[in-house]
Amino acid sequence: MWIQVRTMDGRQTHTVDSLSRLTKVEELRRKIQELFHVEPGLQRLFYRGKQMEDGHTLFDYEVRLNDTIQLLVRQSLVLPHSTKERDSELSDTDSGCCLGQSESDKSSTHGEAAAETDSRPADEDMWDETELGLYKVNEYVDARDTNMGAWFEAQVVRVTRKAPSRDEPCSSTSRPALEEDVIYHVKYDDYPENGVVQMNSRDVRARARTIIKWQDLEVGQVVMLNYNPDNPKERGFWYDAEISRKRETRTARELYANVVLGDDSLNDCRIIFVDEVFKIERPGEGSPMVDNPMRRKSGPSCKHCKDDVNRLCRVCACHLCGGRQDPDKQLMCDECDMAFHIYCLDPPLSSVPSEDEWYCPECRNDASEVVLAGERLRESKKKAKMASATSSSQRDWGKGMACVGRTKECTIVPSNHYGPIPGIPVGTMWRFRVQVSESGVHRPHVAGIHGRSNDGAYSLVLAGGYEDDVDHGNFFTYTGSGGRDLSGNKRTAEQSCDQKLTNTNRALALNCFAPINDQEGAEAKDWRSGKPVRVVRNVKGGKNSKYAPAEGNRYDGIYKVVKYWPEKGKSGFLVWRYLLRRDDDEPGPWTKEGKDRIKKLGLTMQYPEGYLEALANREREKENSKREEEEQQEGGFASPRTGKGKWKRKSAGGGPSRAGSPRRTSKKTKVEPYSLTAQQSSLIREDKSNAKLWNEVLASLKDRPASGSPFQLFLSKVEETFQCICCQELVFRPITTVCQHNVCKDCLDRSFRAQVFSCPACRYDLGRSYAMQVNQPLQTVLNQLFPGYGNGR
């Protein structure tokens, strides 16, 4: 296993090889020290937002193959040795040259805030006058909320005058007060919990009291009316508006206005409540209102209970009991804004907490579950139940490639997909089983059969794990799984009991086109009508089969179950046997036609990302260590014998060669460029709306890839170019919008059902009545390049 270690600034990146999932963090630090020359005590390692601490393993942090760990180097503190040196290192802030405040200055307010707080009541008493302003104490007015621009019913409780600024002379107090200098202290009728609010004179006016009749409304008239910007068909708050048009029919009356929302406005809004249009009262025109006036109807503050005080509501009242009593004993959660009685909590509180912030039990973060920097990880219940956690064996099981985990996942088809995987031709080769899992051809890392006992088998691996297997290329006899003691963390064992037709054995039997029979087996009369099974041959099968690949794993196409039956195997126990026969249009990779096709497509062995670099580093280290040993022997006149009477022998190749190493072939195979069929080229030319995208894709055919086949490079380019912005998959039933973006029809339908009528990629307004037409040329090309990719979508 290998990983990447990168410094925080991104300047240095090194591959750390020869690791295990059970490698300790302190061991990793020593390897990093050899590469980065940083002491372990100065290393801070971060992975997925967590600081890695000693005592844990890579498995504890779930570090996977070729993942990147960030390295932050601690700076060693060097204290000044003399007073002169210490004085020279003073910052600009300490020496008084800094323009901003120092930390001590920032923490000190110099008495400014306190003076402002202490002097405010004195100033208000000094400038409190009863003869100021147009509106007097206890008069009913309309006050405007400066945030939303709506007018609310309020009552004046106090009138004051602004204190003179420092630039004005003190004699200005004797001049008559202007309306702009007046401050009104008002209290909202519907929101007494807000207390007394100070308002400028421009945000206060006489209470609206006159309803304008329909026949008196005129275009261009400025009035006050009810409107809801969020839900125009429901009752909202009261806004100023200018009437833009008016229309009356035999059955309805329509009124449109430009609604003023503070500094902004909404144009041509249809007004629902045309019988509740109020005249704006001008200052000094009417008599002041001191009696209880008629109340206007506004939208309910709670849409759940419609402000019904007799109804329990868990939205606007206590979230637990729904009661409205004891508002002074309610706490508001700073996260969800829900109210809670202190005696409804579990456990209940005796008093309101003095903290500024409070969170309800559903929103608060459990401090015991938070892992701070420098703390050890919490014990995982899931990992505590694993066999590796309870095993007393000291074997390092974390070095195998089956333990590293997938770095990516096949999503172009679902996991229960029958038949070929789109974009994976017959003859595709992978070095490790985990890569086969990532491609989607055979998803289990270790198991030989992938399937479900109530559905069927989707794929299997022919690896020679059972001595009863017989391989003839186009057909083979396969042995079921089970009958072995794999307790603990074992990968394989000898046959120790009879197999049963359950689990994956039953799944593979369901692929046979015959009724299931768990006693005697069954044989299909029409075996081609059975469910397809993807077959992968492994290099381990080469001990019993000449059709196995020379290295790694190879996809050999589609096979179908002809029959299955129980019999006593070579081990003496009952095993289930399956006869599978090849049913694939693509030639087998061991035939001459198959080899020519592999050469034409340029299919080569695929290695995990970073594998070749790690292997090269490992061989380089071996060569360096070998050279050092030879130099030491030559310098010390050592005997060429190494060990007990054994002579050291150099290989003819100049160094040890590793079986299965990608460096053993020096001759490069000439790769033919991939070319489209005449039908595919015609369909691409027909898709004129995506001509620019196709030009970019076709340009990739001219590029010669450094690794991989041109065919797979072309498919990956197509998949990247025609990816749906919504589902992040290859577009299916594509809709090419007028703004030249491709979206799945199902994704666009879902967007329209959510009342979003714009392009998901660029927000271009498509309109409610947009006609969705599937781009058939594009869909046909994608079906030919990725056959079956629409299954399950």
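Glycine is treated like the rest: Cβ placed from N, Cα and C.
Taken from Swiss-Prot as is:
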type: DOMAIN; residues: 1-78; note: domain 'Ubiquitin-like'
type: MUTAGEN; residues: D142 to A; note: Impaired binding to histone H3 without affecting the protein folding; when associated with A-153
type: MUTAGEN; residues: Y188 to A; note: Impaired binding to histone H3
type: MUTAGEN; residues: D190 to A; note: Slightly impaired binding to histone H3
type: MUTAGEN; residues: S298 to A; note: Diminishes phosphorylation by PKA
type: DOMAIN; residues: 419-582; note: domain 'YDG'
type: MUTAGEN; residues: R433 to A; note: Does not affect ability to bind DNA
type: MUTAGEN; residues: R443 to A; note: Decreased ability to bind DNA
type: BINDING; residues: A463, G464, D469; note: DNA binding site
type: MUTAGEN; residues: Y466 to G; note: Decreased ability to bind DNA
type: MUTAGEN; residues: D469 to G; note: Abolishes ability to bind hemimethylated DNA
type: MUTAGEN; residues: R491 to A; note: Decreased binding to methylated DNA but does not affect ability to bind DNA
type: MUTAGEN; residues: S639 to D; note: Mimics phosphorylation; impaired interaction with USP7, leading to decreased stability
type: MUTAGEN; residues: S651 to A; note: No effect on in vitro phosphorylation by PKA
Q: Have a look at the mutagenesis positions (D142, D469) and report the one with the fewest Cβ neighbours inside 10 Å.
A: D469
Q. Could you tell me the C-alpha distance between G464 (DNA binding site) and Y188 (mutagenesis position) in angstrom, no decimals?
A. 84
Q. For the domain 'Ubiquitin-like' (1-78), DSSP counts of helix, strand and coil?
A. 15 helix, 24 strand, 39 coil
Q. Counting distance between Cα atoms, which of the mutagenesis positions D190, S298, R443 is nearest A463 (DNA binding site)?
A. R443
Q. From the Cα of R443 (mutagenesis position) across to the Cα of Y188 (mutagenesis position), what is the distance in angstrom?
A. 66
Q: Just give me the nearest neighbour of R443 (mutagenesis position) among the mutagenesis positions D142, S298, R433, Y466, Cα to Cα.
A: R433
Q | Same-chain residues at least 6 apart in sequence whose Cβ lies under 8 Å from D190 (mutagenesis position) | A | F152, E153, S298, S301
Q. Given the recorded DNA site (A463, G464, D469), which additional residues of the same chain have their Cβ within 8 Å of the Cβ centre, ordered by sequence?
A. L462, G465, Y466, D471, N538, K540, G541, N544, S545
Q) Taking the Cβ of Y188 (mutagenesis position) as centre, how many other Cβ atoms lie within 10 Å? A) 17
Q.
Can you tell me which of the mutagenesis positions R433, Y466, D469 is spatially closest to D142 (mutagenesis position)? Compare CA atoms only.
A. R433
Q | Spatial neighbours of R433 (mutagenesis position) that are distant in sequence (at least 6 apart) but have CB under 8 A | A | M401, A402, H442, H445, V446, V461, N538, N553
Q. In sequence order, what residues of the same chain, 6+ apart, have a Cβ less than 8 Å from the Cβ of Y466 (mutagenesis position)?
A. T479, G569, V575
**Q.** Segment confidence, the domain 'Ubiquitin-like' (1-78), expressed as mean pLDDT
**A.** 89
Q | Three-class DSSP secondary structure - D469 (mutagenesis position) | A | coil
